[in-house]
Structure formats: structure tokens, C-alpha cells
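Okay, so here's the structure we're looking at.
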Amino acid sequence: MSMQQETSHMTAAPQTNGHQIFPEIDMSAGDSSSIVRATVVQASTVFYDTPATLDKAERLLSEAAENGSQLVVFPEAFIGGYPRGSTFELAIGSRTAKGRDDFRKYHASAIDVPGPEVERLALMAKKYKVYLVMGVIEREGYTLYCTVLFFDSQGLFLGKHRKLMPTALERCIWGFGDGSTIPVFDTPIGKIGAAICWENRMPSLRTAMYAKGIEIYCAPTADSRETWLASMTHIALEGGCFVLSANQFCRRKDYPSPPEYMFSGSEESLTPDSVVCAGGSSIISPLGIVLAGPNYRGEALITADLDLGDIARAKFDFDVVGHYSRPEVFSLNIREHPRKAVSFKTSKVMEDESV
């Protein structure tokens, strides 16, 4: 069954009573080569079933490509799953056998990077000729990370971003990223990067991405509240960039049934069709115009045509790391090297360092 399609074509604004919809902006004036069709996917993980989730991702990617999309962005933790509502039976000073086994199952649903699932995602990007931004749960040994993977339209794995700051109970199941994975990739369709969920509220992280020249700012999230749109609009205006926010749309039946999986504090009031994550995915222009979404109705492919000329139009009067910055007053230093718990040095290296 095909997904609900929501497409915005902002490159040739129709006339209404003799006036353009957005009279201050001639969206048809851009060079056609600067138009990028982008899709954000709003759909649920197949929980605890990574192969089935990959199959679903391919179906959605195929449908987006058929609609002409060049860039497709998936939600936070789409592969591996966002364990909304689960406590892993944690309390301060207390763990349980079931909670430990819940983590074992969650760990088994995560993926290695690199690994066979990454190879399959690369093949998907190549097959459908799209740039792919995918939210995953990354497994490194026995530590998990909330991660975004990037692929180009030739199937090349470009790199990853690990969430710097998990929120609340996420910190008990996910590790922390570091400055070595805050990439912005310069591609033929624009400079692409990502920040995940509430780390989008971190001004220093956003500023680092602006300084790297980000043009298409991807924001995979798990926040479906209406206030999220205001945050995304602010980032688009602040950074003079397109913002593509992708969230899952989930009902209770998308998760395992109790007692295998319990929604803390609300399980008794939920029916199988109860919405537990309402989506709200959206695409916003550098001028703060909502091009598509927010969608709170169900699983959907939310698409818009991005006129990259809007970036210059927006930065005409506000370039946050350019003519609107004050480097003699404010500065930001970023440590981009990996932070490892253990570093091994050979005797030769130690001798060289002592000289």
C-alpha cells in the first residue's frame, strides 16, 4: 500500500487574485539547476525486527524516488527503534532482570557501523539514486549510540553523526557522541548535516554546523509536540538554511504487546490504535516559510522543492557566522578529535614523545 504523499512545489507560485501567494519572494526566479526535491519520511520502525525495518525503509525510499526526490531523510532511530515509554525497569540504585533483558533485545536490534545493514543502505541509495540520511541505533561493542548515517546517490557511505547529548533516560541506554562526528558534507545538491532531537536546542552545536556552511540541515527527532515546529523555524531563520525534520508516527500496536513492552504510566489507558507519537514532520525554508507539513495525521512522505537560491536571499540581511557575527566579542572552540576511554601507545611512540 502506498504512503500518504504530501508534496509542496514552491518553485512556480500560482497566481491568486492577481497576486503571488508569497509576493515578497519570486520563487520561480531561481535557476532550475538549484532546485532540489527533498522528502522527509514519517513512519514507524518495525520494533525489534531490524530486517523488516530495512525492508520497510526500502519501500519508502522507492516511493520517494518515484516521486522525484533527490534527498530522503528518515527519523531518529528508525533502524533499531526509539524505545518510547520504556523504562528498562530503571530506578536510582536499582535494576531488574527484565530490564537487563530488555536492553539485551534492544542491543540485538542495533547495527554495527560499518556492517551488513550499512552496506544494504548504501545499495538502496545507489539503486534509487538518492542522497539518504538515516537515523539508526549504532552498536559499538556493548555501547549504543543514537546515530545518523549519510549516503550519496552513488551508494557511497559518507559518514555519520552521533548524538552528542542524549536526553533524560536516553542517557542510561545510549552513549555520548564527541566532536569527531559533527560533519557537514559538501555534495552536488548542497551542504548536508544533521542534529538529532533535543541537541538541536544546543546553540554551540548549531553554530558549529553554521560555521561549516550547512545548507540543508536535517533534524531527525522523536519530539512530536506542536512547539517543535517553532524550534525548527527558528533554526532555519538563524542558520539561513533549509531544515528537514523527520519524526516517526507510531500507534501502540507498532510496539510489542504487554508484558513484553510496557508504556510506563499509561499502558492501562492505551488501545492498539492509540497514537503514541504524532509525527509533526516538516520542511522549512531559510526564510522561515513552512514548505511542507507539519503532518500529525499518520505515516506519510512529506516532500518539497528546495530553491537553493533562497539561502543567499535569507543571508542578505542575516549571516550568523558572517556579517552578523561579532568574533571580537564571542568565540567558539570545538574539539574535533575522537575522545577514547583508553589509548594505547607503543614504546617507540613514547620514546619519540620524550625527545
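Any Cβ shown, glycine's included, is placed from N, Cα and C.
Just the original residues are modelled here, none of the noted substitutions.
Among the features that Swiss-Prot reports, domain 'CN hydrolase' is placed at 36-308.
Note on E76 (active site, proton acceptor): other Cβ atoms within 10 Å of its Cβ, all shown chains, come to 24. A coil conformation is recorded for E76 (active site, proton acceptor) in the three-state DSSP classification, outside any helix or strand. Annotation comment: Swiss-Prot describes E76 as active site, proton acceptor, evidence class sequence analysis.
Look at Swiss-Prot and you will find K163 tagged as active site, proton donor, backed by sequence analysis. K163 (active site, proton donor) carries neither a helix nor a strand DSSP state and counts as coil. The Cβ of K163 (active site, proton donor) lies under 8 Å from the Cβ of Y145, C146, T147, W174, F176, G177, I196, C197, E199, each of which sits 6+ residues away along the same chain.
When other Cβ atoms within 10 Å of the Cβ of C197 (mutagenesis position) are tallied across all protein chains shown, the result is 25. Listed in Swiss-Prot as a mutagenesis experiment, C197 to A is described as follows: Loss of nitrilase activity and 95% reduction of the nitrile hydratase activity.
Positions annotated as active site, nucleophile by Swiss-Prot: C197. Reduced to three states, the DSSP call for C197 (mutagenesis position) is helix.
Mean predicted confidence for the domain 'CN hydrolase' (36-308): the pLDDT average there is 95.
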